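What follows is a single structure, written as structure tokens, with notes after it.
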Amino acid sequence: MAALTLRGVRELLKRVDLATVPRRHRYKKKWAATEPKFPAVRLALQNFDMTYSVQFGDLWPSIRVSLLSEQKYGALVNNFAAWDHVSAKLEQLSAKDFVNEAISHWELQSEGGQSAAPSPASWACSPNLRCFTFDRGDISRFPPARPGSLGVMEYYLMDAASLLPVLALGLQPGDIVLDLCAAPGGKTLALLQTGCCRNLAANDLSPSRIARLQKILHSYVPEEIRDGNQVRVTSWDGRKWGELEGDTYDRVLVDVPCTTDRHSLHEEENNIFKRSRKKERQILPVLQVQLLAAGLLATKPGGHVVYSTCSLSHLQNEYVVQGAIELLANQYSIQVQVEDLTHFRRVFMDTFCFFSSCQVGELVIPNLMANFGPMYFCKMRRLT
């Protein structure tokens with residue numbers, strides 16, 4: 001019976017006239033109309049292969065395969081939730097608080113006279129900053145964050161290397177702080193976790209990105225802090241901040257728009273390597289210099305600025321720092337000093353892989369055993 005049924009189906013298919021199928025039900029996907037001929041992710045990889053193979057030499061194949069592999073994350077504990085309970089839950093997953101573990105280890109070394117680097121108090125953002133990661137080589141993933149008993153999310157998943165610029169900023173209690181390019185909001189949230197900001201200005205030019213920032217603040221920060229005088233969210237042109245609020249801030253974070261190297265290899269949406277964004281990409285270093293210069297102008301004499309990107313490119317990293325310092329010296333007679341952050345390599349070497357040949361600043365490079373980054377950061381002090 002089954003054989004007869006199968007034979008009947010075959011005979012029926014032979015008799016079906018496909019021409020009788022209504023045109024609206026027939027569709028042949030036109031590849032050229034639906035997919036770009038040269039996807040932006042492929043253009044990004046071609047660009048990186050040409051430039052980074054020269055910049056990094058024998059290191060590039062390792063960095064390349066890591067960039068193309070799954071990224072590793074850290075869980076930033078929300079101190080506005082029941083942080084001790086949250087920390088205990090993360091410890092049960094065999095994750096470790098890499099910030100406080102590194103600080104404790106560094107303090108023991110300093111007390112034993114094994115290190116000549118600055119004490120943790122001189123560079124650590126705050127002992128209240130807690131971020132959990134899995135050990136090197138452990139590719140476990142954190143479960144999605146959920147609202148806790150206090151009504152805010154318990155932790156924020158982020159590239160743990162993104163916390164290093166905040167740590168490098170060295171916040172002190174009562175600081176007036178500016179996050180010049182704040183969206184989507186991970187570093188802004190980290191700044192608030194320190195408990196050191198008397199006032200925090202969080203700015204971004206893009207309305208859509210500001211909406212993402214507001215969403216994070218609403219999910220993680222209590223209403224009385226979010227809507228009070230402590231946090232101010234603006235959508236101004238960051239390049240003009242030196243004119244708007246010059247000589248105002250104790251600490252400024254300048255996390256500039258960049259080629260977002262890892263994102264550019266995985267996502268077509270909002271990819272800066274799209275052919276239509278070629279000019280925008282070419283002038284990125286100019287924009288970055290302008291933003292860093294504005295951040296330095298907004299800082300009080302004696303204050304500190306940290307410049308950061310999530311790009312490997314020295315054109316967007318060291319060259320921008322040097323260009324902004326020269327610009328301020330020549331046009332404003334303002335002297336800026338780059339601060340040494342080499343101790344960050346030793347303090348956090350168990351968690352991150354650092355590139356050892358930066359001219360100024362520090363660079364976390366992706367590595368299969370510790371697949372964070374890329375993250376470049378450089379600390380400066382405005383002298384005059």
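Cβ atoms are placed via backbone N, Cα and C, with glycine included.
One entry in Swiss-Prot concerns the mutagenesis experiment VAL65 to Arg. Its note says: Disrupts complex with MTERFD2; when associated with A-136, R-139 and A-141. Listed in Swiss-Prot as a mutagenesis experiment, ARG136 to Ala is described as follows: Disrupts complex with MTERFD2; when associated with R-65, R-139 and A-141. Annotation of the published mutagenesis ILE139 to Arg in Swiss-Prot: Disrupts complex with MTERFD2; when associated with R-65, A-136, and A-141; the original residue is retained in the structure shown. Under mutagenesis, Swiss-Prot gives ARG141 to Ala with this note: Disrupts complex with MTERFD2; when associated with R-65, A-136 and R-139. Residues or ranges marked as S-adenosyl-L-methionine binding site in Swiss-Prot: GLY185, GLY186, LYS187, ASP204, ARG209, ASP237, GLY238, ASP255. Looking at Swiss-Prot, the entry for mutagenesis of CYS258 to Trp says: Abolished methyltransferase activity; when associated with W-310. Listed in Swiss-Prot is the mutagenesis experiment CYS310 to Trp, annotated as follows: Abolished methyltransferase activity; when associated with W-258. The feature active site, nucleophile is assigned by Swiss-Prot to CYS310, with experimental evidence given as support.
Sequence features, as recorded in Swiss-Prot, placed on the structure.
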residue : record                               : contacts (Cβ under 8 Å, 6+ apart)
VAL65   : mutagenesis position                 : LEU368
ARG136  : mutagenesis position                 : ASP350, THR351, MET369, ALA370
ILE139  : mutagenesis position                 : GLU70, LYS72
ARG141  : mutagenesis position                 : TYR73
GLY185  : S-adenosyl-L-methionine binding site : ALA202, ARG212, LEU213, LYS215, ILE216, LEU217
GLY186  : S-adenosyl-L-methionine binding site : LEU76, TYR156, MET158, SER162, ILE216
ASP204  : S-adenosyl-L-methionine binding site : CYS181, ALA182, ALA183, ILE210, LEU213, SER235, GLY238
ARG209  : S-adenosyl-L-methionine binding site : ALA183, PRO184
CYS258  : mutagenesis position                 : LEU284, GLN288, THR309, CYS310, SER311, SER313, GLN316
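Of the listed binding-site residues ASP237, ASP255, the Cβ environment within 10 Å is emptiest of other Cβ atoms at ASP237.
CYS310 (mutagenesis position) falls within neither a helix nor a strand when secondary structure is assigned with DSSP, and so counts as coil.
Contacts of LYS187 (S-adenosyl-L-methionine binding site) defined by a Cβ separation under 8 A and a same-chain sequence distance of 6+ are given as SER162, LEU163, PRO165, VAL166, ASP179, LEU253, ASP255, in order along the sequence. Around the Cβ of GLY238 (S-adenosyl-L-methionine binding site), a 10 Å sphere holds 26 further Cβ atoms from the protein chains shown. Residue environment of CYS310 (mutagenesis position) contains 22 other Cβ atoms, counted within 10 Å of its Cβ in all protein chains. Secondary structure at ASP255 (S-adenosyl-L-methionine binding site), as computed by DSSP, is strand. For the recorded site, LYS187 (S-adenosyl-L-methionine binding site), the DSSP three-state label reads helix. ARG141 (mutagenesis position) falls within neither a helix nor a strand when secondary structure is assigned with DSSP, and so counts as coil.
DSSP assigns ASP237 (S-adenosyl-L-methionine binding site) to coil, not to a helix or a strand.
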